[in-house]
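*Asks:* This is the structure I have questions about; it appears just below.
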Amino acid sequence: MTYPRRRYRRRRHRPRSHLGQILRRRPWLVHPRHRYRWRRKNGIFNTRLSRTFGYTVKATTVRTPSWAVDMMRFNIDDFVPPGGGTNKISIPFEYYRIRKVKVEFWPCSPITQGDRGVGSTAVILDDNFVTKATALTYDPYVNYSSRHTIPQPFSYHSRYFTPKPVLDSTIDYFQPNNKRTQLWLRLQTSRNVDHVGLGTAFENSIYDQDYNIRVTMYVQFREFNLKDPPLKP
């Protein structure tokens with residue numbers, strides 16, 4: 001038995017969003033107590049600040065494996081050009097907070113370089129870095145859960161994380177990753193707060209290993225103020 005062929009195209013349904021599928025499967029999430037409540041973000045300005053600098057792991061003649069250990073802290077002063085006149089800051093805002101930081105390692109060594117190695121980066125949020133050294137006999141970040149390896153010296157490497165402000169060097173805790181409760185810091189005219197951080201350990205080589213490091217900082221500002229000088233410098 002044969003059926004007559006349809007002479008029209010079936011109407012396709014509108015594609016459903018993934019969020020809609022989740023809510024249909026879990027209707028209790030629609031309850032006002034659990035659903036996402038949109039909040040006004042008036043007066044908050046999102047910016048992206050970047051800087052690039054060179055970094056060199058110096059050559060060594062020692063043939064036993066060793067690692068050059070270093071650290072990276074982030075300060076908004078390094079990303080903002082200096083102000084002029086009586087206004088010491090070039091950004092007319094009163095408060096800021098750093099949402100995210102992206103660190104990119106761009107290798108610059110020649111491809112004909114014969115030595116190879118394996119380095120590490122680890123996210124350190126409590127300012128408890130391993131002491132800086134040029135020839136440590138082991139990789140100090142090898143057992144860190146946040147460790148990512150760097151095939152040296154030709155591979156591109158990047159890290160993306162939420163830095164934490166160093167508000168008190170005598171304490172060993174940091175603020176949680178919560179957007180609603182993240183602290184707003186005052187944009188100072190003299191020196192701003194350091195944020196931590198990224199620990200690095202590069203395996204030494206008989207050649208110099210050159211990198212261009214590009215740091216991109218995602219910052220939020222609030223309380224726009226054009227008064228010169230600021231209200232409370």
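Please read every residue number as a count from 1 along the shown chain.
Cβ coordinates are placed from backbone N, Cα and C, and glycine is handled just like the others.
If you look for the noted substitutions, you won't find them, since the model keeps the original residues.
Grabbed the feature section from Swiss-Prot, which reads as follows:
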type	residues	note
VARIANT	Ala59 to Arg	In strain: Isolate PCV/688
VARIANT	Arg63 to Thr	In strain: Isolate PCV/688
MUTAGEN	Pro110 to Ala	Complete loss of virulence in host and increased replication in PK15 cell culture; when associated with S-191
VARIANT	Thr131 to Pro	In strain: Isolate PCV/688
MUTAGEN	Arg191 to Ser	Complete loss of virulence in host and increased replication in PK15 cell culture; when associated with A-110
*Asks:* Would you mind listing, in sequence order, the residues at least six apart from Arg191 (mutagenesis position) in the same chain with a Cβ closer than 8 Å to its Cβ?
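*Replies:* Once residues fewer than 6 apart are set aside, Arg191 (mutagenesis position) is near Asp77.
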*Asks:* If you skip the near sequence neighbours and keep only those at least six away, which residues in the chain come within under 8 angstroms of Thr131 (variant position), Cβ to Cβ?
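*Replies:* In sequence order, the residues whose Cβ lies under 8 Å from that of Thr131 (variant position) (at least 6 apart) are Val69.
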*Asks:* Between Arg63 (variant position) and Pro110 (mutagenesis position), how many Å separate their Cα atoms?
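*Replies:* One finds 21 Å between the Cα atoms of these residues.
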*Asks:* How many other Cβ atoms are found within 10 Å of the Cβ atom of Ala59 (variant position), counting all protein chains shown?
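*Replies:* The answer is 12 other Cβ atoms.
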*Asks:* Other than its own, how many Cβ atoms are within 10 Å of the Cβ belonging to Pro110 (mutagenesis position)?
*Replies:* 10
*Asks:* Round to a whole number and give the Cα-to-Cα distance in Å for the pair Pro110 (mutagenesis position) and Ala59 (variant position).
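*Replies:* Answer for this pair: 14 Å between alpha carbons.
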*Asks:* Just to be sure I understand the packing, how many Cβ atoms besides its own are within 10 Å of the Cβ of Arg63 (variant position)?
*Replies:* 8
